[in-house]
Structure formats: structure tokens, C-alpha cells
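To keep things clear, I will list the structure first and then write my remarks on it.
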Amino acid sequence: MSDALDEGLVQRIDARGTIEWSETCYRYTGAHRDALSGEGARRFGGRWNPPLLFPAIYLADSAQACMVEVERAAQAASTTAEKMLEAAYRLHTIDVTDLAVLDLTTPQAREAVGLENDDIYGDDWSGCQAVGHAAWFLHMQGVLVPAAGGVGLVVTAYEQRTRPGQLQLRQSVDLTPALYQELRAT
């Protein structure tokens, strides 16, 4: 992914504008990671942020959607969620308040910015990263999208764009294999 922006894409995203979004969200991290840091995504990149450009905090709109993301991470590491969670992980409950996000929850919204379902659910992140980069460039605070795992929504909050108090850590608990199974079943 190049650091260059596609001007046409920037204009299409700017024309869509943002919505204010508030929700209780969930995120899992390694036990010693900061729940409200997007540094890992900055270093390695994520679906909605290219590597080495800006930090992004990935949040699921339900505990079940978060557990699907745990499954996806385990599959990418060629293991099971239960085996992966034998290491120390934490599940964080985070309150999101009035985050100005690019809403890509409808097929029409995604089409308007040049994304297809394969971009959302597939393994090639380049289209999503280009959209995320443009949204960040426009000082949007994040993007709201269907979760790649097919359950719920994900909001990617751009850490440098959020204001104090917009992301509030409510609770952190150990994410054990037993808790994973309980939450995945709901």
C-alpha cells in the first residue's frame, strides 16, 4: 500500500460525511496491552488502516462479534480460539460516545466508495485500507462497517482523531477459553 491518497476516493468519502455513533463495544488484547491503544494496528496495519501511518483501535459492537474476531485471529495463527486463549488475553468493555464515523454499513454506502463484499470479507485489505486512509486524512474519527467475520459491526476508531472521553474503558476481564465459549454461544 502506498502512502499516496486517491483524490477521487477522498472526494467521494468527503461527500458521504460522517454520522455520530455511540455504543458499548468490546475488544480483546494481550493481557499486557493498553485497551485504548491502536499502536499494534499502526505497526502492522489492519483492514482499515495501512501499516506505519496512524494508530487504529478496532472495536466490535457485541461480545459475540468480538469472539468471532478471536476465532479469526486463531485461524490465521493455525490454531483454535481455545488453544490461543491459553495465553493471557483480556476482554475489554469500552463505551464509545459521539464518534464521527464514516458509515459503511449499507451496500449502497460501500458501493459509493468503491468497495464490494469481497473487500469487506476477503483477505485483500488494500481497498479497505485506502478508504480508511482517506477517512483519516479527512479527520474522520473512524469507520463503521460490517464485521469481516459476518457477525455484527466493527468500528475502527482513529486514535489520534478521538477527543478525550469519547472512548472510555468500563471493564477488563480475563478472556479465558470458558468465557470465550460462553460469549460465543450467545
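Cβ from N, Cα, C; glycine included.
Per Swiss-Prot, mutagenesis Arg27 to Glu is noted as: No longer toxic, does not degrade NAD(+). For Arg27 (mutagenesis position), other Cβ atoms within 10 Å of its Cβ number 23.
Swiss-Prot gives this note for the published mutagenesis Arg27 to Ala: No longer toxic.
In Swiss-Prot, a mutagenesis experiment is listed as Tyr28 to Ala, annotated with the note Reduced toxicity. Sequence-distant neighbours of Tyr28 (mutagenesis position): residues of the same chain at least 6 apart with a C-beta under 8 Å from its C-beta are Cys66, Glu69, Val70, Tyr89, Arg90, Leu91, His92, Leu175.
Here the residue is the original one, while Swiss-Prot reports the published mutagenesis Arg47 to Ala with the comment No longer toxic. The Cβ of Arg47 (mutagenesis position) has Trp125, Cys128, Gln129, Gly132, Ala148, Thr156 as same-chain neighbours under 8 Å, each 6 or more residues away in sequence.
Packing around Tyr58 (mutagenesis position) is summarised by its Cβ count: 23 other Cβ atoms lie within 10 angstroms of its Cβ, all protein chains included. For the mutagenesis result Tyr58 to Ala, the note given in Swiss-Prot is No longer toxic.
Its own atom aside, the Cβ of Glu69 (mutagenesis position) has 22 Cβ atoms within 10 angstroms in the protein chains shown. Quoted from Swiss-Prot, the note on the mutagenesis of Glu69 to Ala is: Reduced toxicity.
If you measure from the Cα atom of Tyr58 (mutagenesis position) to that of Arg27 (mutagenesis position), you get 7 Å.
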